[in-house]
Amino acid sequence: MDDADPEERNYDNMLKMLSDLNKDLEKLLEEMEKISVQATWMAYDMVVMRTNPTLAESMRRLEDAFVNCKEEMEKNWQELLHETKQRL
């Protein structure tokens, strides 16, 4: 019986960790969806501004925004992986 108690706690901890991980992944997915919508609107704006002489500047801003978004998502993903490994 004494052996079952730590195993049960370990199982409960694992379930909580998986639940927390699932919530974190859902939050990241929601953020990625928001970013995708923003990128879609930015792309739409670029098409609308096609004849605008400032197209090159707008493209540079779009690229900068994409790179910043990508870096932030990679950073968040690495932090999440690191936290998950620490819990194990």
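Cβ from N, Cα, C; glycine included.
Here the original residues are kept at every noted site.
For the published mutagenesis W41 to E, Swiss-Prot gives the following note: Abolishes formation of higher-order homooligomers; when associated with E-44. Abolishes interaction between SYCP1/SYCE3 heterotrimers; when associated with E-44. Taken residue by residue with DSSP, W41 (mutagenesis position) is part of a helix. Sequence-distant contacts of W41 (mutagenesis position), defined as residues of its own chain at least six apart whose C-beta falls under 8 angstroms from its C-beta, are absent.
The Cβ neighbour count for Y44 (mutagenesis position), using a 10 Å radius and every protein chain shown, is 10. In Swiss-Prot, a published mutagenesis experiment is listed as Y44 to E, annotated Abolishes formation of higher-order homooligomers; when associated with E-41. Abolishes interaction between SYCP1/SYCE3 heterotrimers; when associated with E-41.
According to Swiss-Prot, the mutagenesis experiment P53 to Q carries this note: Promotes formation of higher-order homooligomers.
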